[in-house]
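The next block holds one structure in the form of structure tokens; read it before the comments.
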Amino acid sequence: MEKWASLDSDESEPPAQENSCPDPPDRDPNSKPPPAKPHIFATRSRTRLFGKGDSEEASPMDCPYEEGGLASCPIITVSSVVTLQRSVDGPTCLRQTSQDSVSTGVETPPRLYDRRSIFDAVAQSNCQELESLLSFLQKSKKRLTDSEFKDPETGKTCLLKAMLNLHNGQNDTIALLLDIARKTDSLKQFVNASYTDSYYKGQTALHIAIERRNMALVTLLVENGADVQAAANGDFFKKTKGRPGFYFGELPLSLAACTNQLAIVKFLLQNSWQPADISARDSVGNTVLHALVEVADNTADNTKFVTNMYNEILILGAKLHPTLKLEELTNKKGLTPLALAASSGKIGVLAYILQREIHEPECRHLSRKFTEWAYGPVHSSLYDLSCIDTCEKNSVLEVIAYSSSETPNRHDMLLVEPLNRLLQDKWDRFVKRIFYFNFFVYCLYMIIFTTAAYYRPVEGLPPYKLNNTVGDYFRVTGEILSVSGGVYFFFRGIQYFLQRRPSLKSLFVDSYSEILFFVQSLFMLVSVVLYFSHRKEYVASMVFSLAMGWTNMLYYTRGFQQMGIYAVMIEKMILRDLCRFMFVYLVFLFGFSTAVVTLIEDGKNNSLPVESPPHKCRGSACRPGNSYNSLYSTCLELFKFTIGMGDLEFTENYDFKAVFIILLLAYVILTYILLLNMLIALMGETVNKIAQESKNIWKLQRAITILDTEKSFLKCMRKAFRSGKLLQVGFTPDGKDDFRWCFRVDEVNWTTWNTNVGIINEDPGNCEGVKRTLSFSLRSGRVSGRNWKNFALVPLLRDASTRDRHSTQPEEVQLKHYTGSLKPEDAEVFKDSMAPGEK
């Protein structure tokens with residue numbers, strides 16, 4: 001008894017990680033102990049939240065505090081400790097053995113391990129605590145991948161726990177755990193174990209090592225069989241609006257690329273154990289290039305690292321897989337990385353891809369821009385139109401023009417070359433003439449519609465009989481043409497809404513003109529129905545259609561820059577300032593009208609005698625014969641106050657004159673003085689604010705008109721009017737001729753000179769000794785036309801590409817000061833080059 005008491009006194013202050021509960025000496029060691037004393041301070045239970053319908057707090061990937069304490073964990077025994085097992089809900093009692101029992105020669109029981117003890121050891125990077133783990137697993141025939149050694153809620157293993165608890169970038173237990181897993185024949189399963197909860201589902205140790213930017217651990221894991229194609233597709237790794245998380249493309253390669261770790265990217269692609277597939281896609285079909293576009297945010301630093309990483313991966317992929325066209329792979333939405341950058345408004349990445357020019361001979365086929373010639377600051381560049389022009393599905397022009405109004409940088413992206421010059425080329429060559437012709441036809445249609453409406457019959461009920469007169473024949477012809485135009489606009493509007501399917505917000509922002517044309521056609525069709533229904537109300541619907549028809553004339557101002565910008569300002573002021581003004585004004589009008597109507601009482605003073613002729617009445621004593629005790633009449637009178645034409649004594653049929661005057665004065669102050677002046681101030685501010693924005697919006701509207709006109713052509717006509725020209729710009733990696741549909745843009749750049757530019761033609765404006773004509777203009781920006789008739793470019797491009805293939809030096813023009821003497825062969829070169837100029 002004294003011995004037990006002494007032991008109890010020694011264990012009165014147990015360590016923080018152990019619970020000691022001494023029993024009395026006369027108690028059976030196997031009996032159930034009394035319940036443990038509860039903690040004085042109640043701990044808040046932490047709930048793991050993974051689903052979208054759960055609380056806003058998301059569970060962390062790792063936490064130093066394990067849930068459930070020791071209640072749900074098996075017992076832990078140490079060789080120098082005798083463990084008394086209790087029930088699952090009770091604590092575990094630990095008692096030290098006496099020196100006599102140790103000296104008796106009784107065999108010391110092996111140490112037992114559970115999830116808690118292993119997790120604590122790896123979190124502290126304590127390898128000594130895991131020395132007996134291998135023997136324990138071998139004797140118990142267990143593995144580290146068994147469910148009892150995993151977190152029951154997240155599926156986290158001790159390896160994942162160790163990866164999340166690095167000390168100075170390393171954890172000594174990781175190599176030990178991998179060695180134990182190898183000796184228990186569970187290495188591959190252990191190293192590829194991932195989270196199983198919905199929030200971090202699929203994340204493996206390799207993902208964590210890459211996220212921790214630890215090259216040594218990445219190498220160690222890949223050497224031990226880590227799956228380089230493991231996909232982390234939990235909710236945290238998805239691009240969900242309004243939820244925290246980080247989308248990187250799910251795959252380890254994409255994670256390394258999106259976190260700017262080029263060394264790990266190269267290792268994953270070039271290691272000898274398990275190279276990553278550079279063309280692998282995630283659950284939404286995005287490749288590593290798509291993922292880079294997704295993480296771009298248009299800031300300077302982010303755009304710089306994304307474009308550099310994009311370029312490195314593209315070149316590395318070309319060297320590893322020469323025939324793979326990585327940039328042409330599409331996701332499940334059918335978008336290439338270029339189209340994805342356009343649809344998401346990543347203007348920095350978009351400009352880089354469109355203007356990418358690689359000078360390395362073995363990777364020059366990756367370029368989308370080829371410098372034809374350069375002279376001083378002037379560069380003549382050939383832009384590859386693949387995935388840009390409307391001849392291909394999901395082209396960049398269509399994606400930008402028809403994208404949602406919420407797309408950032410939507411207007412500015414059309415100013416990036418070659419998009420800006422390409423649209424201008426289409427407008428100058430054929431769209432401009434078609435647009436002006438449509439404008440003329442619409443003006444003629446409105447004149448016919450107006451004439452037919454003005455000379456309509458006024459006697460009798462419709463439909464009216466046709467008299468055998470020239471005037472009636474012209475009138476009926478005009479009516480038929482007017483109705484035909486209404487039917488055309490109706491079906492064109494239906495086609496537009498079915499193809500574009502705009503949202504409610506973009507419907508009033510981007511589809512402003514289409515809505516007006518559609519409403520005009522609806523009024524026309526309603527007028528036709530009322531006309532044949534013997535109702536004279538057809539006139540009301542017809543005049544509304546007529547008024548909207550002339551208003552829609554503003555649509556054709558987009559063909560003229562100054563008028564187009566002015567029309568955009570009117571549209572923006574209507575949608576922004578005027579709509580807000582009308583909402584507040586209608587609230588005031590309705591509120592004060594109901595108050596005035598309630599105050600007015602019908603009486604003889606409120607109307608004129610019947611015998612008084614209205615047209616002879618003058619002054620405030622003359623009032624119309626209707627009663628003002630109606631909301632309609634009162635609203636009309638109050639509206640007159642808004643425009644400064646109201647009369648404070650428009651009626652005298654009230655009992656509280658002071659209240660009546662106060663209501664009218666308050667209405668005048670709030671509407672005529674406050675709201676109208678505020679509207680004028682807001683309109684002036686809007687004009688100043690959107691001056692430059694209006695120009696870009698006008699360019700976007702004109703771009704939509706250009707694409708709509710081009711889409712109305714037959715397929716054969718589209719090819720005939722296609723901008724650019726098919727040219728050979730070099731050779732493909734498999735040795736075939738590399739033909740591209742190119743568009744030439746002449747640029748002036750005062751920062752980039754022709755010292756380090758891969759130039760196709762040595763002589764500016766002179767190809768194979770044939771000079772260009774003086775009709776060449778830097779403003780043309782076109783490949784087709786007379787600029788291409790004066791020289792043969794394809795043979796020269798083929799020769800330039802051949803020189804690149806047989807030469808180890810890249811083609812660069814080096815301007816150096818020459819101090820030596822000329823050799824004979826140099827003289828021959830100069831003589832040949834000067835010969836054309838001397839002729």
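Backbone N, Cα and C atoms are what each Cβ position is placed from, and that goes for glycine too.
Taken from Swiss-Prot as is:
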type: MUTAGEN; residues: L461 to G; note: 17-fold less potently activated by the Scolopendra mutilans RhTx toxin
type: BINDING; residues: Y512, S513, T551, R558; note: resiniferatoxin binding site
type: MUTAGEN; residues: D602 to A; note: 13-fold less potently activated by the Scolopendra mutilans RhTx toxin
type: MUTAGEN; residues: Y632 to A; note: 10-fold less potently activated by the Scolopendra mutilans RhTx toxin
type: MUTAGEN; residues: T634 to A; note: 8-fold less potently activated by the Scolopendra mutilans RhTx toxin
type: BINDING; residues: G644; note: Na(+) 1 binding site
type: BINDING; residues: G644; note: Na(+) 2 binding site
type: BINDING; residues: D647; note: Ca(2+) binding site
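Projection of Swiss-Prot feature records onto the structure.
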residue: L461; record: mutagenesis position; Cβ within 10 Å: 11
residue: Y512; record: resiniferatoxin binding site; Cβ within 10 Å: 18
residue: S513; record: resiniferatoxin binding site; Cβ within 10 Å: 18
residue: T551; record: resiniferatoxin binding site; Cβ within 10 Å: 11
residue: R558; record: resiniferatoxin binding site; Cβ within 10 Å: 23
residue: Y632; record: mutagenesis position; Cβ within 10 Å: 10
residue: T634; record: mutagenesis position; Cβ within 10 Å: 23
residue: G644; record: Na(+) 1 binding site; Cβ within 10 Å: 9
residue: D647; record: Ca(2+) binding site; Cβ within 10 Å: 13
Residue among recorded positions L461, Y512, S513, T551, T634 with Cα closest to the Cα of D647 (Ca(2+) binding site): T634
Between G644 (Na(+) 1 binding site) and L461 (mutagenesis position): CA-CA distance (Å): 40
Taking every pair from Y512, S513, T551, R558 (the record's resiniferatoxin binders), the biggest C-alpha distance in Å rounds to 14
Between T634 (mutagenesis position) and the residue listed as 'Na(+) 1 binding site', find the distance joining the two CA atoms and give it rounded to the nearest Å. 16
Distance from the residue listed as 'Na(+) 1 binding site' back to R558 (resiniferatoxin binding site), taken between C-alpha atoms, in Å: 36
Resiniferatoxin site, defined by Y512, S513, T551, R558: further same-chain residues with Cβ within 8 Å of the Cβ centre: L516, N552, L554, Y555, A567, E571
Would you mind reading off the Cα separation of S513 (resiniferatoxin binding site) from G644 (Na(+) 1 binding site), to the nearest angstrom? 33
Using DSSP reduced to three states, classify L461 (mutagenesis position) as helix, strand or coil. coil
As a whole number of Å, the Cα atom of T551 (resiniferatoxin binding site) is distant from the Cα atom of G644 (Na(+) 1 binding site) by 27
In whole Å, how far is Y632 (mutagenesis position) from G644 (Na(+) 1 binding site) when you measure between their Cα atoms? 19
To the nearest whole angstrom, what is the C-alpha distance linking Y632 (mutagenesis position) and Y512 (resiniferatoxin binding site)? 31
